[in-house]
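J.: Under the heading domain 'Helicase ATP-binding', Swiss-Prot lists 172-347, citing sequence analysis as support. What Swiss-Prot lists as ATP binding site is Gly185, Gly186, Thr187, Gly188, Val189, Gly190, Lys191, Thr192, and the listing cites sequence analysis. In Swiss-Prot, a published mutagenesis experiment is listed as Lys191 to Ala, annotated Inactivates ATPase and helicase activities. Where Swiss-Prot documents Thr192 to Ala as a mutagenesis experiment, the accompanying text is: Inactivates ATPase and helicase activities. Among the sequence features in Swiss-Prot, the mutagenesis site Arg229 to Ala is noted as follows: Inactivates ATPase and helicase activities. Looking at Swiss-Prot, the entry for mutagenesis of Asp296 to Ala says: Strongly reduces NTPase and helicase activities. Here the residue is the original one, while Swiss-Prot reports the published mutagenesis Glu297 to Ala with the comment Strongly reduces NTPase and helicase activities. His299 to Ala appears in Swiss-Prot as a published mutagenesis result, with the remark: Activates NTPase without need for a nucleic acid cofactor. Experimental mutagenesis at this site is recorded by Swiss-Prot as Thr326 to Ala, annotated: Defect in RNA unwinding. Mutagenesis annotation in Swiss-Prot: Thr328 to Ala, described as Defect in RNA unwinding; the structure shown retains the original residue. Residues annotated as domain 'Helicase C-terminal' in Swiss-Prot: 366-535. Record note (Swiss-Prot) on the mutagenesis of Gln491 to Ala: Defect in ATP hydrolysis and RNA unwinding. Looking at Swiss-Prot, you'll find the mutagenesis Arg492 to Ala noted as follows: Defect in ATP hydrolysis and RNA unwinding. Gly494 to Ala appears in Swiss-Prot as a published mutagenesis result, with the remark: Defect in ATP hydrolysis and RNA unwinding.
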Amino acid sequence: MEKNLPDIFFFPNCVNVFSYKYSQDEFSNMSKTERDSFSLAVFPVIKHRWHNAHVVKHKGIYKVSTEARGKKVSPPSLGKPAHINLTAKQYIYSEHTISFECYSFLKCITNTEINSFDEYILRGLLEAGNSLQIFSNSVGKRTDTIGVLGNKYPFSKIPLASLTPKAQREIFSAWISHRPVVLTGGTGVGKTSQVPKLLLWFNYLFGGFSTLDKITNFHERPVILSLPRIALVRLHSNTILKSLGFKVLDGSPISLRYGSIPEELINKQPKKYGIVFSTHKLSLTKLFSYGTLIIDEVHEHDQIGDIIIAVARKHHTKIDSMFLMTATLEDDRERLKVFLPNPAFIHIPGDTLFKISEVFIHNKINPSSRMAYIEEEKRNLVTAIQMYTPPDGSSGIVFVASVAQCHEYKSYLEKRLPYDMYIIHGKVLDIDEILEKVYSSPNVSIIISTPYLESSVTIRNVTHIYDMGKVFVPAPFGGSQEFISKSMRDQRKGRVGRVNPGTYVYFYDLSYMKSIQRIDSEFLHNYILYANKFNLTLPEDLFIIPTNLDILWRTKEYIDSFDISTETWNKLLSNYYMKMIEYAKLYVLSPILAEELDNFERTGELTSIVREAILSLNLRIKILNFKHKDDDTYIHFCKILFGVYNGTNATIYYHRPLTGYMNMISDTIFVPVDNN
């Protein structure tokens with residue numbers, strides 16, 4: 001469907017687009033093209049104003065029940081009006097008088113082509129649209145946006161590139177075409193903060209109709225923005241809630257979905273046309289109940305995110321529109337061209353608002369000498385922070401590979417630098433409190449972080465990035481540190497230059513960068529289980545295909561050996577984390593055990609019942625050797641004796657030396673097997 005967005009339906013960015021009510025005199029002075037723009041108002045008016053409305057007679061004049069109170073009456077016969085009263089907004093016949101809006105209400109019936117609308121219908125649609133506050137203009141003021149979506153406060157002023165008229169037209173044309181859309185944008189253009197809001201607006205106006213060429217029945221469904229982490233769900237939903245003029249969730253178009261969500265973050269009066277911010281896992285549970293699907297952070301290749309893309313592509317007729325948003329297409333453009341059916345690529349150009357200077361600090365040690373490389377890196381980092389120091393009251397972010405390195409580098413820096421030091425990563429619970437300290441401190445703050453800060457939280461006062469160029473890539477029963485990809489570098493660099501000029505200091509040779517194929521270092525059971533649930537053909541229906549297909553087929557055989565029906569697996573997928581696939585054998589035993597095991601997965605509380613149940617699975621690990629690490633830690637070199645990765649080597653830390661065997665309770669809890 002080729003449709004251009006008329007100017008009168010732009011979302012009010014409160015910079016050069018404002019909410020506006022048009023007068024009948026203005027309509028009279030418009031060109032035919034401008035007048036015809038109002039024909040599209042029939043769709044939001046039918047949904048939000050005329051749904052369940054009827055004709056009444058009010059003070060002798062026929063009106064719509066949404067205009068005035070009155071007794072329900074049979075509609076009058078309509079021919080060409082004898083007279084038009086622009087001031088009273090009424091059509092006058094010899095026997096009766098009818099409001100502009102009521103005339104349009106009676107004329108706009110199912111299957112009517114919108115290009116057949118005459119001036120009389122368009123004038124009524126103008127009045128109905130004014131009542132809904134759906135129109136916009138290049139003149140106005142912020143306060144005119146109060147009430148547009150039921151909001152008590154005005155929309156935020158947004159000068160970002162994604163809400164310019166040009167970008168709005170391009171995004172609308174892609175959305176209404178029903179083609180899959182891949183959207184990229186420069187740093188700070190508002191991909192995540194504004195594009196979902198724009199798609200919410202389009203959904204409010206036109207969502208649910210199969211065509212915008214004629215009047216049809218509609219099936220209203222919300223938009224969903226699917227995100228890889230709870231922190232992102234909370235951050236972006238709050239940003240958009242406030243920018244739309246709301247202070248509370250209830251009754252707003254914003255809803256949140258993630259596991260163990262607190263009561264106060266549940267919208268008890270959601271809008272059918274609204275937008276749901278959800279973690280990937282919960283998005284999958286009701287994927288086809290949404291009209292527009294937005295998948296963010298595609299470049300991260302979160303496992304469930306990649307599965308959503310595969311499912312949406314397989315069942316694209318069940319979704320009206322799909323948007324994939326990514327920081328960069330460096331690694332994925334060619335695959336997306338082949339994988340998606342006739343995709344549209346949209347790039348919103350934009351650079352950081354302020355200049356970013358780059359500084360390279362050379363490490364003279366080869367990375368193959370891991371410990372020596374890291375020691376040299378830490379020395380270089382101290383020198384770099386001394387030479388390139390954030391101003392007082394500002395902050396710098398040090399990107400390291402892992403949580404353990406956060407603590408290692410913080411301890412090292414604290415002994416050598418006089419600045420405030422903080423750690424932020426995905427497992428830190430009091431991030432808001434830490435940021436309050438960072439923002440209120442008159443001193444320099446240095447934040448040591450994992451890749452979590454690439455996108456999860458925006459630090460307002462950051463001026464410097466110190467990038468070690470590493471990421472920890474988890475693997476079954478282990479993992480490894482790898483150099484980052486270009487997309488990760490771009491994300492890290494883009495943390496500065498938004499509010500002030502920034503400096504990006506990097507400590508790695510650019511030739512070390514490489515694409516990271518995460519699927520080759522993941523447990524693959526989710527791909528099997530969701531493929532069964534959504535009838536995907538493996539491996540060709542997967543967005544990213546594993547390099548070693550033998551592991552995929554071994555995983556399938558292992559899952560089949562559990563002797564659990566597809567229907568039961570689907571229930572387990574919808575209700576439980578199953579951080580270890582073997583837990584499925586316990587979830588099906590009894591509701592009481594399932595409840596306690598679920599609580600363990602969510603909170604870490606290990607009851608004796610759950611402990612004994614997991615031990616009964618005999619998830620055994622053989623200890624090959626050990627060595628002393630420090631006062632209370634021993635490194636054990638082991639071999640996995642169960643599951644798909646039977647025979648895989650693993651390294652496990654324990655507070656005393658062990659021999660023989662241990663049983664696995666979770667990825668962090670191990671129980672020695674009694675040798676007696």
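Glycine is treated like the rest: Cβ placed from N, Cα and C.
No substitution from the list is modelled in this structure, which keeps its original residues.
Walk me through the surroundings of each of these features.
T.: Classification of Thr192 (mutagenesis position) by DSSP places it within a helix.
A C-beta separation below 8 Å, combined with a sequence spacing of at least six in one chain, links Lys191 (mutagenesis position) to Ser162, Leu183, Thr184, Gly185, Asp296, Met325, Ala327, Ile348.
Cβ environment of Thr192 (mutagenesis position): His236, Asp296, Met325 lie under 8 Å away, each six or more residues apart in the same chain.
In three-state terms derived from DSSP, Arg229 (mutagenesis position) belongs to neither a helical nor a strand segment and is classed as coil.
For the recorded site, Asp296 (mutagenesis position), the DSSP three-state label reads coil.
Neighbour list (Glu297 (mutagenesis position), Cβ cut-off 8 Å, at least 6 residues apart, same chain): Leu227, Pro228, Leu232, Gly305, Met325, Thr326, Ala327, Ser455.
A coil conformation is recorded for Thr326 (mutagenesis position) in the three-state DSSP classification, outside any helix or strand.
Taking Cβ-Cβ distances under 8 Å and a sequence separation of 6 or more, the neighbours of Thr328 (mutagenesis position) in its chain are Thr184, His299, Lys486, Ser487, Asp490.
On the 0 to 100 pLDDT scale, the model's mean across the domain 'Helicase C-terminal' (366-535) is 93.
Gln491 (mutagenesis position) falls within a helix when secondary structure is assigned with DSSP.
Taking the Cβ of Arg492 (mutagenesis position) as reference, residues of its chain lying under 8 Å away and at least six apart in sequence are, in sequence order, Ile397, Phe399, Pro451, Glu454, Ile465, Asp467, Ile484, Tyr504.
All protein chains included, Gly494 (mutagenesis position) registers 22 other Cβ atoms within 10 Å of its own Cβ.
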J.: How many Å separate the Cα atoms of Gln491 (mutagenesis position) and Gly186 (ATP binding site)?
T.: 10
J.: Could you give the Cα-Cα distance between Gly186 (ATP binding site) and Gly494 (mutagenesis position), in whole Å?
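T.: Cα-Cα, rounded: 9 Å.
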J.: For Arg229, His299, listed as mutagenesis positions, tell me which one has the smallest number of other Cβ atoms within 10 Å.
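T.: With the mutagenesis positions Arg229, His299, fewest surrounding Cβ atoms within 10 Å: Arg229.
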J.: Using C-alpha positions only, work out which of the binding-site residues Gly188, Val189, Gly190 is nearest to Gly494 (mutagenesis position).
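T.: That would be Gly188, the closest of Gly188, Val189, Gly190 to Gly494 (mutagenesis position).
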J.: Please report the three-state DSSP label of Gly186 (ATP binding site).
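T.: In the DSSP reduction, Gly186 (ATP binding site) maps to coil.
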J.: From the Cα of Arg229 (mutagenesis position) across to the Cα of Val189 (ATP binding site), what is the distance in angstrom?
T.: 21
